[in-house]
Amino acid sequence: MPEGPLVRKFHHLVSPFVGQQVVKTGGSSKKLQPASLQSLWLQDTQVHGKKLFLRFDLDEEMGPPGSSPTPEPPQKEVQKEGAADPKQVGEPSGQKTLDGSSRSAELVPQGEDDSEYLERDAPAGDAGRWLRVSFGLFGSVWVNDFSRAKKANKRGDWRDPSPRLVLHFGGGGFLAFYNCQLSWSSSPVVTPTCDILSEKFHRGQALEALGQAQPVCYTLLDQRYFSGLGNIIKNEALYRAGIHPLSLGSVLSASRREVLVDHVVEFSTAWLQGKFQGRPQHTQVYQKEQCPAGHQVMKEAFGPEDGLQRLTWWCPQCQPQLSEEPEQCQFS
């Protein structure tokens, strides 16, 4: 599923439509009837971790105070949530996002349970409704264009993907949402202290979570502490920190955990910057056969016995597994 940096790019693409009225709808969604959005006004959009939220109102003037502006490309270690420079991404006409079709199979990370936040269709006439968009494996948002088939399916048909939701706006443009779950919510699920791309990200909370007596690769995917972090960021941060994915957090020194969190934030921020600047993503170990040092990369699915197994890439030489004895701090 799209990770935090890509979902923030989706947010950037949707933001220019804030303040416009939905004049026509379409899509294959069964749980949410696209027609229920007809004539509503898109008044706000927010992004939190891997989730995108869209606020719809009945009237043009009912937008909430302090509506979220489009996030700017981060210039510092932590993503800032201010206004974006339109020159870096351009106008919405003809733009579309990359759908990440080259990725291997991804599953929902541990701790990302949608059930407690979902509601039934919002009552008719209820102002301030938030549409919660949870993206699937190849989830994407397209602007003023539709996704096209890149290859034939198993039956040999060149059938274009079917959008889950299409919103046409009074300004003439439209948005198409693919491979996603749509549900109404009374308000966005907001926990900025666990969002790895938020300036309010709580490092202390993340470091404490990493100290648990379980493999660090499990903890990194726990959205309660690392919202927006997915399999790509997990693999790349662990490699850059030189930590074996199955190393128990409880045996890592405080300094090693600090380094790991640093790499999580740095890689995520660089990925987001690249999205805004049109630069391709470069990975060192994810889906690689060799690491930058020329060593053979191992691949295996890891996860809790009662949880989801996620494909993991690591270099046994650059990321040696630690014993279960805590690391000792060295003083010079």
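Placed from the backbone N, Cα and C atoms, the Cβ positions cover glycine too.
Heads up, this one's the original sequence, none of the swaps are in it.
As the structure is a computational prediction, the values presented were derived from the model and not from experiment.
Look at Swiss-Prot and you will find Pro2 tagged as active site, schiff-base intermediate with DNA. DSSP assigns Pro2 (active site, schiff-base intermediate with DNA) to coil in the three-state reduction, outside any helix or strand.
When other Cβ atoms within 10 Å of the Cβ of Lys50 (mutagenesis position) are tallied across all protein chains shown, the result is 25. If you look up Swiss-Prot, you'll see Lys50 (among others) marked as active site, proton donor, on the strength of a curator's inference.
Swiss-Prot lists Arg310 (among others) with the feature active site, proton donor.
For Asn231 (DNA binding site), other Cβ atoms within 10 Å of its Cβ number 24. Residues annotated as DNA binding site in Swiss-Prot: Asn231.
Looking at Swiss-Prot, the entry for mutagenesis of Lys50 to Arg says: Loss of glycosylase and AP lyase activity.
In Swiss-Prot, a mutagenesis experiment is listed as Lys154 to Arg, annotated with the note No effect on glycosylase and AP lyase activity. Lys154 (mutagenesis position) carries neither a helix nor a strand DSSP state and counts as coil.
Taking all protein chains in view, 19 other C-beta atoms sit within 10 angstroms of the C-beta of Cys291 (mutagenesis position). Recorded in Swiss-Prot as a mutagenesis result, Cys291 to Ser carries the remark: Loss of glycosylase and AP lyase activity.
Packing around His295 (mutagenesis position) is summarised by its Cβ count: 14 other Cβ atoms lie within 10 angstroms of its Cβ, all protein chains included. Here Swiss-Prot describes His295 to Ala as a published mutagenesis experiment; the accompanying note says: Loss of glycosylase and AP lyase activity.
Here Swiss-Prot describes Arg310 to Gln as a published mutagenesis experiment; the accompanying note says: Strongly reduces strand AP lyase activity. Within 10 Å of the C-beta of Arg310 (mutagenesis position) there are 25 other C-beta atoms, taking all protein chains into account.
Cα separation, Asn231 (DNA binding site) to Pro2 (active site, schiff-base intermediate with DNA), rounded: 10 Å. Look at Arg310 (mutagenesis position): DSSP puts it in a strand. All protein chains included, Lys154 (mutagenesis position) registers 5 other Cβ atoms within 10 Å of its own Cβ. Here Pro2 (active site, schiff-base intermediate with DNA) is compared against the mutagenesis positions Lys50, His295, Arg310, and the shortest C-alpha distance is to Lys50.
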